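Step one of this worksheet: look at the structure below.
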Amino acid sequence: MVFEEFISTELKKEKKAFTEEFKEEKEINDNSNLKNDLLKEELQEKARIAELESRILKLELEKKELERENLQLMKENEILRRELDRMRVPPLIVGTVVDKVGERKVVVKSSTGPSFLVNVSHFVNPDDLAPGKRVCLNQQTLTVVDVLPENKDYRAKAMEVDERPNVRYEDIGGLEKQMQEIREVVELPLKHPELFEKVGIEPPKGILLYGPPGTGKTLLAKAVATETNATFIRVVGSELVKKFIGEGASLVKDIFKLAKEKAPSIIFIDEIDAIAAKRTDALTGGDREVQRTLMQLLAEMDGFDARGDVKIIGATNRPDILDPAILRPGRFDRIIEVPAPDEKGRLEILKIHTRKMNLAEDVNLEEIAKMTEGCVGAELKAICTEAGMNAIRELRDYVTMDDFRKAVEKIMEKKKVKVKEPAHLDVLYR
């Protein structure tokens, strides 16, 4: 009996212990599941927060982009509004001041024909109003509201050389004497004017270069443009020959006006014989217009108004047909002959044109200089180019003496017309 009670008691204890252990395990499992659920919910919450942050960032970027577009559209709208306002403003009448009457009144000749006595706006400085000035007039009251700049021919502005030619004095051979004279007349007065002041003389104003075609007249002018800091204006004589009356003379006047404004400056007139030929009695309408242009050129070169630091270089291969008026001192103070080079000059020119060429050892420049008697600088350059073409034709990267012989033979065959020697200076002044 006692044993059975003992067994029953032990079983109850074990059952109770098992029940408690089961409860503990169940609580642990419940806690673990709860933690897992909480962790899962936390991860889901973080994912939602990250997604919302990404959407917020995207919306902020879109907002900034829209703000930029809005700002750009506002700017364009403002520009268009201003343009519309300008288009609504009535046009102004252009007139020319004829006379000044009092402080705030001027006589103006309008572009439509009649002249008016008009008032001057307080926004315009009366000192800027002088006879000949172009002004803007209000369409209704004809009040002077603005002063226009001087009218200039765009063709004169286009003749100004912005980029300097890549030619220096060392690139010219056989013309040492001519280079010395041109530097004395052009460079020295511009760079060292005090030397002439000390001696008490006025520097020469102009140079005329004459000689056969291809002797280097234009090349000398290019070297002057490179070596000086002066404004260089290049004009071809035929550009001054115009169709309508007074157009050529007006262009000459504008060229010299531009040169004076940009002083120190150099005006180079190439092929000057196109407008400076001798004047004759037998004239057509075109000849008369050329003579008007010539007379304007003569007046600008040595007229009533001082020319200032403006130097003139003329070039021609027909000095015998030039008008004596343009050759007198005061217009062209020095008349420099640029002849065909002698043997020494031809050798120097050949050295200049072959210094970048890949020459064979058998090339003898002295012999080539002897073979090319009567050739000018342009023909010597053509010989060097032709010799290089002969080497390329033979698939070689160097030039031999035989290439030069063939080139000389080819160029000399083309030289059929002998260049006439220029007339003597005494004949020019008669």
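The first residue you see is number 1, and the count goes up from there.
Yeah, the Cβs are placed from backbone N, Cα and C, and that goes for glycine too.
For G214, T215, G216, K217, T218, L219, H353, the entry in Swiss-Prot reads ATP binding site. Counting only residues at least six positions away in the same chain, the Cβ atoms of L380, K381, C384 sit under 8 Å from the Cβ of H353 (ATP binding site).
Listed in Swiss-Prot is the mutagenesis experiment F244 to A, annotated as follows: 1% of wild-type unfolding activity.
Within the same chain, residues at least 6 positions away in sequence whose Cβ sits under 8 Å from that of G246 (mutagenesis position) are R292. According to Swiss-Prot, the mutagenesis experiment G246 to A carries the annotation: 5% of wild-type unfolding activity.
For the mutagenesis experiment G286 to L or W, the note given by Swiss-Prot reads: 4% of wild-type unfolding activity.
The annotation that Swiss-Prot gives for the mutagenesis experiment R430 to L reads: Markedly decreased PAN's ability to stimulate gate opening.
Note on the binding-site residues G214, G216: the fewest other CB atoms within 10 A surround the CB of G214.
In the three-state DSSP classification, H353 (ATP binding site) falls within a helix.
Summary: among the binding-site residues (T215, T218), the fewest other C-beta atoms within 10 A of the C-beta are counted at T218. Counting only same-chain residues at least 6 apart in sequence, those with a Cβ under 8 Å from the Cβ of K217 (ATP binding site) are L209, Y210, G211, D270, A315, N317, V338.
Remark: L219 (ATP binding site) has V167, D171, I172, G377 as non-local neighbours, by Cβ distance under 8 Å and separation of at least 6 in sequence.
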